[in-house]
Amino acid sequence: MLPINNNFSLPQNSFYNTISGTYADYFSAWDKWEKQALPGEERDEAVSRLKECLINNSDELRLDRLNLSSLPDNLPAQITLLNVSYNQLTNLPELPVTLKKLYSASNKLSELPVLPPALESLQVQHNELENLPALPDSLLTMNISYNEIVSLPSLPQALKNLRATRNFLTELPAFSEGNNPVVREYFFDRNQISHIPESILNLRNECSIHISDNPLSSHALPALQRLTSSPDYHGPRIYFSMSDGQQNTLHRPLADAVTAWFPENKQSDVSQIWHAFEHEEHANTFSAFLDRLSDTVSARNTSGFREQVAAWLEKLSASAELRQQSFAVAADATESCEDRVALTWNNLRKTLLVHQASEGLFDNDTGALLSLGREMFRLEILEDIARDKVRTLHFVDEIEVYLAFQTMLAEKLQLSTAVKEMRFYGVSGVTANDLRTAEAMVRSREENEFTDWFSLWGPWHAVLKRTEADRWAQAEEQKYEMLENEYPQRVADRLKASGLSGDADAEREAGAQVMRETEQQIYRQLTDEVLALRLPENGSQLHHS
């Protein structure tokens, strides 16, 4: 390898004169470009990297995060990877024909040059592109999300992954599959697409198309649902949402959104309190969430719903930690349909109860804590069931599936945190048989797994630390003694039995398993002891609802 001086002020000897002569045109153009730097640009660093790349004949050139407003016209001809992301570029020069990977995300590009014929990866998300040039047949992956693109050129047959979220696309491209074995995943979420072309059915059933948050026509959704529900359907899996993607991005002040849930005689005091939280993270989206929550079927039809929300908001105003958690949970809820808001409300109520349990609300009411734990366990199992159901559907809005199991089983499984109504159950794909099977599975797993689950539940541990400090300390001492005396040998025995001694990944996995088994044994014993003391009149309460 040729010796390199970082500032590339080449010594005057015959060896370096030869190099300098070979690259004279490049060096001269780059030096001139460097002298034209605008304030804040790191063109000196860019030129250093350019010269190093050229002299070393490197196939990668990385000029990202240098605040560059332009690039020199003559890039090294041999490069296969160019990274110029996170700059201030408004255009790109002619690209080397050898280029296979182009990274130019988070710039200000309004157009792209002709793309090299061997290009395999194009990453130009977060720019100002309005259209794309012809795409080379070699292209495998492309990310054009967060641009202003209205239509797409023909997609190469080789393209496996396309991300075109948050553009202005009004239609999907034509899909031609034939016998092509490529497994594709294409994302067109949050565009302006109203119709789905029949050519989408040409894709294989291993492919996935994401079209959530688009204004799909009233005819497109039921037609696709009928088609994809057919036993003969062998097309791609299509992810959609009941949202039209047109949510209002204007948020009224947080205090105004909060006070709307309270009686008029309380609004002045509430407004004064909540004004102090206007600038907390996610405050704007939380405001929008509250407004959308007021328009759900539960808010319109459920008696006492407004009072329930007001009481919850009072608790948030008194706890910065709970408020921070709740703002974060609600952050994305305004970007989807009404049922997404309802599901978020379920999650917010769970967050409140778990927070209260951890903070001591149930320290003197073990029976109530058990009931809460049982509900959290049931919801966890329902999420597993919903996740499995999603995998079986070809045309699916995941939010509707998750909410359907919670809403439709809320009464039978005594789910106090679940809304009792949802708007779009009909598109969830969840059948009456699914619900019967889910209820039976929850009860079976609860009978067999709840005791162990509860003994490891964080809020229960918080209660034990506060109210059974001596017993908790003894359990922790027992755990650390095991770690010191038994843990290494148990891990070694497990690795030996599986023939994986010396495998670092297997050792980590075996260690985690041994630790969990140990904690399960110790905390289960502690749990049984404490519950026997606190609930002597109902020793079976842990095992039955």
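The count begins at 1 with the first shown residue.
The backbone N, Cα and C atoms fix where each Cβ goes, and this holds for glycine too.
Heads up, this one's the original sequence, none of the swaps are in it.
According to Swiss-Prot, the protein carries these features:
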- R163 to A: Abolishes proteasomal degradation of host proteins; when associated with A-187 and A-210 (MUTAGEN)
- I196 to A: Does not affect autoinhibition in absence of substrate (MUTAGEN)
- H219 to A: Does not affect autoinhibition in absence of substrate (MUTAGEN)
- 253-545: domain 'NEL' (DOMAIN)
- C337: active site, glycyl thioester intermediate (ACT_SITE)
- R340 to A: Reduced E3 ubiquitin ligase activity (MUTAGEN)
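Separating the Cα atoms of H219 (mutagenesis position) and R163 (mutagenesis position) is a whole-number distance of 26 Å.
Annotation for I196 (mutagenesis position): same-chain Cβ neighbours under 8 Å, separated by at least 6 residues, are L172, I211, L216, A220, L224, I238.
Least crowded of the mutagenesis positions (R163, H219), judged by neighbouring Cβ atoms within 10 Å of its own Cβ: H219. Summarising model confidence by region, the domain 'NEL' (253-545) averages a pLDDT of 82.
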